[in-house]
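Colleague: The structure under discussion is supplied below as C-alpha cells; questions concerning it will follow.
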Amino acid sequence: MASLPVSFAKPDKNGVITCKAIMLKEAKLPGMSYADTVQIIDIQVDPPQNVELRVKMLCASVCRTDILTIEGFMAPTQFPKINGHEGVGIIESMGPDTKNFKVGDVIVAPTLGECQVCSSCRSGRTNFCQNYGANESALEPDGTSRFSYIDSDGKKKLLYYKLGCSTWTQYMVVDSNYATKLNEIAPELPPPHGSILSCAFATGYGAVWLDAAVQEGDSVAIFGVGSVGISAVIAAKELKAKQIIVVDRNEYKLKMAMELGATHCINSEKLPEGVTPSQAVRKLTPKEVGVDASIESSGYDVFMNEAMKAAIHGKAKTVITGEGIYENDRIFFDFKDFLFGGNVVGNVTGRVRIHSDFPGLLRKAQEPVIRAGMDKILGYDAATMKCKYEVDIREGTPALLKALEEVENVDCVKLVIKLNDY
C-alpha cells in the first residue's frame, strides 16, 4: 500500500462529496431477489465531524453477516442503508477533534474500539470495550447520518449505517475511535488483505490465538471453513497444534483447509447414520476425550452445540464466532454439557483489540506462510492484483448482482468489491 494513489474527489462548497455506493432499499425477504433490494446509486457524504474520519474506500469484502443484513436478519435493521463492515481505505479528511491520524493514512475500522481505560480494556481479557462497543444504532453516535441521497421525487433522504461504518461505498465516514492504521506497520499489504484483516481473518485467527489460547501440541476442531474457519486453520498451524480437525460439507473448502494445515477433515453430510460431527471429532482424539479447543464459525446453531460436545469438558474452550439465523435469536445448548464443564465464549473480531493486538496481527500477516494463506482465502493473483471473486462498483448494478449470487458458489470463499483504483 506504500504507493497507493492519494487523489481525492473534489467536495462541493459545503464540503460534501458525491460518489457511488451500494444501497439496500429494503430487506430481501423470501421470494425476493437481490435485484429487488440492492442497487448502485449516487450518494452524498457529508464532511466528518468531531473525531470522525472521511475515508476514500479502496475495497470492501463481503462477510456472511452482510448477506444476513441484506435479508433483514441482522441488527441494525433500518432501511435504506449502506451495507458492509469489512474494508480498507485512505483518510481524505478529519473532524476538528481527531488525534493520532493524518490525511493519507490507510485504515480499517473493526467493529469494536478500544479506549484502553475502562475495566474491560485494562483486564486484557476481552475486546468488548465499555466506551466504544459495537455501534448497532445505524447512525453516528450523535444520532445523525453522514450519508444521504436524492430520491425519485427529488427529496433528500438519509441512509443508515452498518455497524457504525458502512464500507460498500466509495467514501465513508467513521468515528476514529473505531479505526486503526495499516500503513505504518504493513505498507506493502495489498488492499484486499487489509480488508479481510478488519473482520474475517481477525475473527478466525484471533479465536485460536487469543480466545482459545491454543498451545503447541494441542488438538483443535474447527466447525465451518469459510473465510473465518480457514483463518482459524492458519492460526492453529502457526501455533503448532498437533491435531487440526475441520468439519464442513463443502469439499472444496475442506480441501483448502487441508492444504493450509488441517490434519483431518470431516464432511458432515457423509457421516455414517447415527454418527454426529462431535462424535466423529472425538473418535480422532486420544481416548476419544475431545479436543483442547473448539471453534465454531459456520453460524449454524446445531454446529454450535456440536462444537461444545467435541471439546474436553472442564478444560477446553468452545469459541463461537459465527452469526446465523436462529429462531427468536435464541440458541439452545444441552444443559448437561454445561453442567459437566462446557465452556462456551462468544467472539467478535477474534478478541483482537485494535490498539493492543492489531499491530501484532498486522506483523503476522506479513509472514510468508500466513500471507500465502490469505492469498488462498482471496484467490489473490499478485501479478494482476485481482481476486478470484471480485467486482468493481463502477461496473454497475447488474455485475454486482451477479457477484452477490456467486457468493453461494462452492469455490467462493470471499467476494471482494473494488471501490476505487489501487
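Just so it is clear, glycine is given a Cβ too, placed from its N, Cα and C backbone atoms.
These numbers come from a predicted model, not from an experiment.
Features from Swiss-Prot:
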- CYS63, HIS85, CYS199: Zn(2+) 1 binding site (BINDING)
- CYS115, CYS118, CYS121, CYS129: Zn(2+) 2 binding site (BINDING)
- CYS63 to Ala: Loss of activity (MUTAGEN)
- THR65 to Ala: Loss of activity (MUTAGEN)
- GLY84 to Ala: Loss of activity (MUTAGEN)
- GLY104 to Ala: 90% reduction of activity (MUTAGEN)
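Could you give the neighbours, burial and distances for every feature on this list?
Modeller: Cβ contacts within 10 Å of HIS85 (Zn(2+) 1 binding site), excluding its own Cβ and spanning all protein chains shown: 26.
Around the Cβ of CYS115 (Zn(2+) 2 binding site), 14 further Cβ atoms fall within 10 Å across all displayed protein chains. Annotation note: CYS115 (Zn(2+) 2 binding site) sits in a coil segment as assigned by DSSP.
Of all Cβ atoms in the protein chains displayed, 27 besides its own lie within 10 Å of the Cβ of CYS63 (mutagenesis position).
For the recorded site, THR65 (mutagenesis position), the DSSP three-state label reads helix. Cβ neighbours within 10 Å of THR65 (mutagenesis position), excluding its own Cβ and spanning all shown chains: 22.
Around the Cβ of GLY84 (mutagenesis position), the same chain contributes ILE22, ALA60, VAL62, ASP66, LYS162, CYS165, SER166, THR167, TRP168, THR169, ILE417, each under 8 angstroms and 6 or more positions distant in sequence.
The Cβ neighbour count for GLY104 (mutagenesis position), using a 10 Å radius and every protein chain shown, is 13. Secondary structure from DSSP puts GLY104 (mutagenesis position) in coil.
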Colleague: Using CYS121 (Zn(2+) 2 binding site) as the reference point, find which of the recorded positions THR65, GLY104, CYS199 has the shortest Cα-to-Cα distance to it.
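Modeller: Looking at Cα distances from CYS121 (Zn(2+) 2 binding site), the smallest one goes to CYS199.
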Colleague: List the Cα distance (Å, whole number) between HIS85 (Zn(2+) 1 binding site) and CYS129 (Zn(2+) 2 binding site).
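Modeller: About 18 Å separates the two Cα atoms.
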Colleague: Using Cα-Cα distances with a 10 Å cut-off, which of the binding-site residues CYS115, CYS118, CYS129 are near CYS63 (mutagenesis position)?
Modeller: none
Colleague: Among CYS118, CYS121, CYS129, CYS199, all listed as binding-site residues, which has the most CB atoms within 10 Å of its CB?
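Modeller: Counting Cβ neighbours within 10 Å, the top one is CYS199.
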Colleague: Which one is it, among the recorded positions GLY104, CYS115, CYS118, CYS129, CYS199, that lies nearest to THR65 (mutagenesis position) by Cα separation?
Modeller: CYS199
Colleague: Around the Zn(2+) 1 site recorded as CYS63, HIS85, CYS199, what other same-chain residues have a C-beta within 8 angstroms of the site's C-beta center?
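Modeller: So the additional residues around the site are SER61, THR65, ASP66, GLY84, GLU86, THR111, LEU163, THR167, SER198, ALA200.
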